[in-house]
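What Swiss-Prot records for D252 is active site, proton acceptor. Per Swiss-Prot, the feature ATP binding site maps to L137, G138, E139, G140, A141, F142, G143, D144, V145, K161; the stated evidence is sequence analysis. Here Swiss-Prot flags 23-119 as domain 'SH2', drawing on sequence analysis. The domain 'Protein kinase' annotation in Swiss-Prot covers 131-386 and is backed by sequence analysis. According to Swiss-Prot, the experimentally introduced change D308 to R is described as follows: Loss of kinase activity. No defect in embryo enclosure and elongation.
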Amino acid sequence: MGTVEKSSNNDASVTDDIRSAEYYHGMVPRQDAEGFLKREGDFLVRKTEQMPGKVVLAMSVRVTDELCRHFMLNMDPTSNKFYFEHTHQESTISELINWHMTTKTPISAASGAKIRRPMERSPWLINHDSIVANKKLGEGAFGDVFIAELDQGGKQEVAVKTMRAEATREARLRFMKEARLMRKYQHKHVVKLIGVAIHEHPLMIVMEYCPNGSLLSHLKKNKVSLIEKLRFTTEAADGIAYLERSKCIHRDIAARNCLLSAKNELKISDFGMSDNKDEIKDETLEKVPIKWLAPETMQEKVYTHKTDIWTFGVLVWEIYSDGAEPYPGLTKIQTRAKIVVNDYRMKMPDGTHPTVADVVTGTCWQKNPEKRSTMDSIHKKLREFYESKK
């Protein structure tokens, strides 16, 4: 029998036999768990927070095409045996699961839920012992960011975002939502998700490492040529156009959130505020970068794919101004007033290619969102112009 980490109220916690089981998915959220279970009888075991600070084990089962059920695993404090809802008991969790599978006995009489196929962990669910943190890069919204070495049959350098152990359940769900979104995206100008480590704390998002750092830092530290600025602009448009086609509203497009690969190729990163929706309402607008917001976001607290196009225009201004802060000399409050009340637009920096300036001022910064073009058409125009200049 594996070692039991006991928890109160007869709830079972992780045992050694479960930790190594292929159907154990760690702290995968309910929404992700249900997405993994495709056919009736598919099941997995996961950790879940029953109440603040109390993490227990649960089994998720696909009961019908439309319905998944979730069952707590319990331990009898007298016999030290495991059971579901006061039914059959076994000495280990794996033996209990095997009994229900082989006898085809429902997990509970009321649900009728039978388990048939264990859902093995996906390749992108990474074991913590495969990751060795090397150097701290900085701090993110949820925790620290590191350069690390990932060993999965071959070593590679990766970037790892961590989640503080003391983070709230809501913060953990946001963290996992970011990973879930990134998992969908495969594009040369979008940072690639390699996987997540969620069996224990700290939770980790493992991504491709971009050794040349942020675009903002590169612009500030180096003398960047006009043709390279045009390339950055075109690559950013390519990545954002892909996200638009993927129905992703990024909400935080800025030079600080663009990373550079070893070949200095631009990649869109940081999906902490993103979502797959046509419209997002944010009633608070807390901790948002005011100087990058579209007028309708400032006034109506709404984000759409068209607000990302406005923000792309601000990113282009950053690129051609060598990483200067937008609306120089203005506070956030002054910026908001000038845009909303006075319909103010920044002048594009000296040296900006006229074609690029026309895209920004004539398309991206249209007051009426419906008059802003699509990112696909913006990228097409910029790509053709860049090709003519190479």
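Glycine residues also receive a Cβ, built from the backbone N, Cα and C atoms like all the rest.
Substitutions noted, but not modelled.
All features noted in Swiss-Prot, drawn onto the structure.
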residue: L137; record: ATP binding site; Cβ contacts under 8 Å, 6 or more apart: V145, F146, I147, A159
residue: E139; record: ATP binding site; Cβ contacts under 8 Å, 6 or more apart: V145
residue: A141; record: ATP binding site; Cβ contacts under 8 Å, 6 or more apart: G272
residue: G143; record: ATP binding site; Cβ contacts under 8 Å, 6 or more apart: K161, T162, M163, R164, A167, P202
residue: D252; record: active site, proton acceptor; Cβ contacts under 8 Å, 6 or more apart: D270, G272, M273, S274, P289, W292, T311
residue: D308; record: mutagenesis position; Cβ contacts under 8 Å, 6 or more apart: I240, L243, E244, I249, H250, R251, I253, M375
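Taking the mean position of the Cβ atoms of L137, G138, E139, G140, A141, F142, G143, D144, V145, K161 as the ATP site, the remaining same-chain residues with a Cβ inside 8 Å of that point are T162. Across the domain 'SH2' (23-119), DSSP helix (H, G, I), strand (E, B) and coil residues number 18 helix, 33 strand, 46 coil. Our reading of the ATP binding annotation (L137, G138, E139, G140, A141, F142, G143, D144, V145, K161) yields a largest Cα to Cα distance of 14 angstrom. Of all Cβ atoms in the protein chains displayed, 17 besides its own lie within 10 Å of the Cβ of V145 (ATP binding site).
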